[in-house]
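The structure under discussion appears below in the form of structure tokens.
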Amino acid sequence: MSTLNVPKETMSRKDPEKFFTIVEKLGEGSYGSVYKAINISTGIVVAIKKVSVDNDLEDMEKEISFMKQCKSPYIVTYYASFRKENEVWIVMEHCGAGSVCDAMKITDKTLSEDQIAVVSRDVLQGLAYLHSVRKIHRDIKAGNILMNHKGESKLADFGVSGQLSDTMAKRQTVIGTPFWMAPEVIQEIGYDYKADIWSYGITCIEMAESKPPLFNVHPMRVIFMIPNPSRPPPKLTEPEKWSPEFNDFLAKCLTRKPELRPSAEELLKHPFITKAKSHSLLVPLIDEQDIIINEKGREVALGIEQRDEEEEDEDEDSEDSDDNRGTMVRAKPRSMQNSGGEDNDEEYDTGTMVITDNKNSYDTVVFNNDDEDSGTMKLKNTMPSNKKNFVPDYMNQFKKSDDDVTNVPLSDKYSSYSLEELKKMLAELEIEREKEVQKTLEKFSINRQALLAVIDEKKSK
């Protein structure tokens, strides 16, 4: 490929619009929106992530530094970065087929076992490279696996990635997406690259079933349930429908003790991977996705355009509202199906918690050690709403309302609504859920800090 015409310096102050023309919005990542763009002088297509400087600039610099150091065909390539007014533009390789998550969402399909094996071979190659240079991705999921039109996969979105230095053999901060997080990450007992292996095991289930295990469980309960040693490791909902090789591969990825969990290099030798077929197996899925995108446009196919309009309406409404959710970033909810997740929720010491939006309707959670940040929790995710006074039924149940409507069978209650009305009601329900999450987290953080203060005081006596 030709060389891009871009400044060599990091965080260049030159105007990026003199180098690139934005074509369309591709999606929304954990740290900002991503756009397809063309390098004006060469015609090369790239992806540009625009990140508001309201976010932590230090984190962005870490991400850029991380990407610049990575040189692998299985890792998205970094090209340049710009600082423009209140935004940072990160220019990177464009993977035309988008993420695995987007492909599933747009086509409303899951991946076959053979397709999962092909993706897994590429992902494990990428992880093997990262781990060999002492780096941890820390946010492996289908939304962070990008594909090109050949069906080749690459790891992306290093917003929460970390590097293992010689003086810090194991990370002590907890950063990742709760449904995909390894037990040792949540327990804050220190972790290494094996955490990525667990996350990829969860990602394989996500690719097979469209959602990760426990997706229907409250996020706060999830972080209590995953580390519970009495809970069996996650597995496919119907393992008998999948090959013994795939089930065994998952079991190895999802080994609870990290010291017994195989490395990426070891997993590349597993029969499930060694028997993986050609990248061309992914092409039919990509072609089907492209047909839908050509008919509707990518933003409509992903629901981005509708969400942006709803956000504008919400912003207008919020000007006159006392309920200031200025720190929250709205995301479109995905439809939820009950998978019968267990309800055991023993509590664990989870530290101070930060939830940031990853735009896949699943929150990215950051726990900090007490010595790093004992401040209040931040919640940067909620859903769009057009009805401020809407109260979902589960809230009425909490209030023990005597309203007869709570006794109406749910299927009868909602059957008369149109599809669009049901979608809006689901979005509003998600808003109430996020409000309850925030209240719970605030209470949890306050109580924990109070307990720690008393413990420290007693220790000093």
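Note that Cβ sites are derived from N, Cα and C of the backbone, with glycine treated the same way.
Taken from Swiss-Prot, the feature domain 'Protein kinase' applies to 20-273.
As annotated by Swiss-Prot, ATP binding site applies to L26, G27, E28, G29, S30, Y31, G32, S33, V34, K49. Neighbours of L26 (ATP binding site), defined as other CB atoms within 10 A of its CB across all chains, total 25.
Of all the Cβ atoms in the protein chains shown, 25 others lie within 10 Å of the Cβ of K49 (mutagenesis position). In three-state terms derived from DSSP, K49 (mutagenesis position) belongs to an extended strand segment. What Swiss-Prot says about the mutagenesis result for K49 to R is this: Do not affect the function.
Taken from Swiss-Prot, the feature active site, proton acceptor applies to D139.
Quoted from Swiss-Prot, the note attached to the mutagenesis of T173 to A states: Stream formation negligible.
In terms of DSSP secondary structure, the domain 'SARAH' (411-458) contains 44 helix, 0 strand, 4 coil. Swiss-Prot lists 411-458 with the feature domain 'SARAH'.
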CA-CA within 10 A of K49 (mutagenesis position), subset of recorded positions G32, V34, D139 in residue order, equals G32, V34
Rounding to whole Å, the Cα atoms of D139 (active site, proton acceptor) and V34 (ATP binding site) are apart by 17
What DSSP gives for D139 (active site, proton acceptor), in three states, is coil
